[in-house]
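Got a structure for you, questions after.
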Amino acid sequence: MNRRGGQTAFAAIARNERAIAAFIPYSSHLTDTTLITHGADLVRTWRVQGIAFESAEPELVSQRHEQLNGLWRAISCEQVALWIHCIRRKTQAGLDARYENPFCRALDASYNARLNARQAMTNEFYLTLVYRPGHAALGKRAHHGQAEVRRQLLAHVRRMDEIGSLIETTLRSHGENHEQAITVLGCETDSAGRRYSRTLTLLEFLLTGHWQPVRVPAGPVDAYLGSSRILAGAEMMELRAPTCRRYAQFIDFKEYGTHTEPGMLNALLYEDYEYVITHSFSAVGKRQALAYLQRQRAQLANVQDAAYSQIDDLAHAEDALVNGDFVIGEYHFSMMILGADPRQLRRDVSSAMTRIQERGFLATPVTLALDAAFYAQLPANWAYRSRKAMLTSRNFAGLCSFHNFYGGKRDGNPWGPALSLLSTPSGQPFYFNFHHSGLDEDCRGQMMLGNTRIIGQSGSGKTVLLNFLLCQLQKFRSADADGLTTIFFDKDRGAEICIRALDGQYLRIRDGEPTGFNPLQLPCTDRNVMFLDSLLAMLARAHDSPLTSAQHATLATAVRTVLRMPASLRRMSTLLQNITQATSEQRELVRRLGRWCRDDGAGGTGMLWWVFDNPNDCLDFSRPGNYGIDGTAFLDNAETRTPISMYLLHRMNEAMDGRRFVYLMDEAWKWIDDPAFAEFAGDQQLTIRKKNGLGVFSTQMPSSLLGARVAASLVQQCATEIYLPNPRADRAEYLDGFKCTETEYQLIRSMAEDSHLFLVKQGRQAVVAQLDLSGMDDELAILSGNARNLRCFEQALALTRERDPNDWIAVFHRLRREASAGLR
């Protein structure tokens, strides 16, 4: 090797690399939450949760915008500056779940593989307050002893605390009212006694593009930060870490738009690449700000083709500045886009510039002083801020609105982990739960409201969504000894294939076919005896003609007589045999009840014996499991509907014994059209949470649901609302009935019907989520329950004689594929 040539090559590399400590302004941690720079500036950082903007009303967005402007006005002075970072980066999303059921395991694995095919992204906001004591104070420090310097520093920290308290109070009310709306970055100690700094972790990410914990150093911070080699080219930087290399390119504003509004840069929150947007704002004095506006107005007035509206705007701005409506400060913007491939990075830069220019800004790649743009990302790095502009605090609040997406709650829910992970158009994961609880609260074991309403027109994917959530619920079966029971009140057999795949029991109640119900075989308890008195009195009621007191007494005596018999002898026909017919009232009672008995007491068979006069009672919800009941036929039979409903609901109440319990109603309007179900649904909406349960209602008929007499309970007592796309949604139903906002209503109408999107609303938060199972044909065939799949399902059951789901599922898929290929 040529020694001289080698030296020249290494010298060239050395010239391109400089020790970065000189570009890092930080000296040390003054307190757990505060850094001090070499220039004695104090630095404190908060993570801001951000506010869900997708469905927020324009009035609320404007109100929050003015709150931010008011905050920046309140804290502004020449000693205060702000750095705000919007970081969009890749994240690992997932839920650890164990499923005993093979189909649920396969569904979850396929679904997660589909989710992982698209990289999950997250948006994070960090607000940094920089407090500059002032040059005079800095100059005096050298002449004071250590005690005086310490006293001054403590005074500055107290001032930081005052400003920080105002920031925290405002931003907590700005978003959801919980502690995690804004969190100060501090230090934490691990089990081995090592102290880590979350502030230094953020700064390390800005310098390396990698998120990794950073320990609190014993020496100077500037010499400790930065574990990547930083190579700056003409328009691109390389951040070379020991294990990988990343490339970065910068964009800044060459020219600003004529106006700003909150959320102007929201389009960037949906991009599929990583970036860091940096804003900094340092207020100037009112005199300097007024002089700036006057100069701007004078320059416009001297232009021959002056825009008079702009001159008037500046005049109004001067008045507003004097009145204290806003402050003016030096503003700096940069966007660092990160990538592993230079060619893809250039495409991402082009996409970002397009998004920015669509909002009226002229964006340009940074090609001069690239390293200055890089180091200007560090808070309090005053010297490297390039292309500064004078901006009002109102404009600053519009560019930094803290708009984000609602991400749900991953852990600490009443039943533990989130029920399911859903994708969103922004790529940010959404952790879905039926329950709605505070993001900062550990609510495990608490019995909270979890009732859920699903509204979607026919063909919008409502059945698939219901069945998918039912499958995801199965993770809670093995979570503890109490287990899980689900009861699905189905219509048109939409859930039958799914429930059978879960190895559940599915009951089809059809006119004229024995139901397997026998209420008289219930255990002889006070509660059951009272129920039987009510049920049998209803059966004996003719044409709304109530029983006489004597008939009630006769019936009660017969019931108690039968309940003392062995269970195998208890039948409706046996009850009839134990009613004496000494009076006309008793004979009339026998005649009425005879319609429900196989032996009607007159040598014939009652027309409705198949409902309750069965040899054995096959209805049993006592064991944890999944149960389905198809009401397609009996819900249209006015004579049998209410008695059957009463019995089903009485038995279901037995299952609500503290175990996790969910009942689901498809086409709920049809079920609650029956008085028994209506009363049950209305009462349980209020009380089911106390029994560790919840109800899930779905319908494609909002008007029928809203017209029910228990509509108020069904609307008001829901923790979660799901709205599927409906371009024909009725304004009155959604706004007045379901209390959606205008923005939410427009979202529901604008979502494409085949987009697999839906709006999830919990409290004041809402998010557009997605359940796209495209390509998962086998799983969809079980979740969808359409007529063709039901035919194949019935054939599969016949061929396998209803054996284990693993047997009939394989045959079902074979038959389905043959039918699709035209072979059957």
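Cβ from N, Cα, C; glycine included.
For all the noted positions, this structure keeps the original residue and models no substitution.
These came from Swiss-Prot, pasted as-is:
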- Gly456, Gln457, Ser458, Gly459, Ser460, Gly461, Lys462, Thr463: ATP binding site (BINDING)
- Lys462 to Arg: Strongly reduces PTX secretion (MUTAGEN)
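Structural setting of the listed features?
In the three-state DSSP classification, Thr463 (ATP binding site) falls within a helix.
A C-beta separation below 8 Å, combined with a sequence spacing of at least six in one chain, links Lys462 (mutagenesis position) to Ile454, Gly456, Asp666, Ser698, Gln700, Leu724.
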According to DSSP, does Ser458 (ATP binding site) sit in a helix, a strand, or coil?
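Note: Ser458 (ATP binding site) is coil by DSSP, not helix or strand.
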Hey, what's the Cβ neighbour count for Thr463 (ATP binding site) at 10 Å?
23
Enter the number of other CB atoms within 10 angstroms of the CB of Ser458 (ATP binding site).
8
Identify all same-chain residues not among Gly456, Gln457, Ser458, Gly459, Ser460, Gly461, Lys462, Thr463 whose C-beta atom falls within 8 angstroms of the centroid of the ATP site's C-beta atoms; report them in sequence order.
Gln700, Leu724
Which chain-mates of Gln457 (ATP binding site) that are at least 6 residues away have a CB under 8 A from its CB, listed by sequence?
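Once residues fewer than 6 apart are set aside, Gln457 (ATP binding site) is near Gln700, Leu724, Pro725, Asn726, Arg728.
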When you measure from the Cβ of Ser460 (ATP binding site), which residues in the chain that are at least 6 apart have a Cβ under 8 Å away?
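Result: Gln700, Leu724, Pro725, Asn726, Glu753.
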Among the binding-site residues Gly456, Gly459, point out the residue whose Cβ has the most other Cβ atoms within 10 Å, with all shown protein chains included in the count.
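Buried the deepest by this measure is Gly456.
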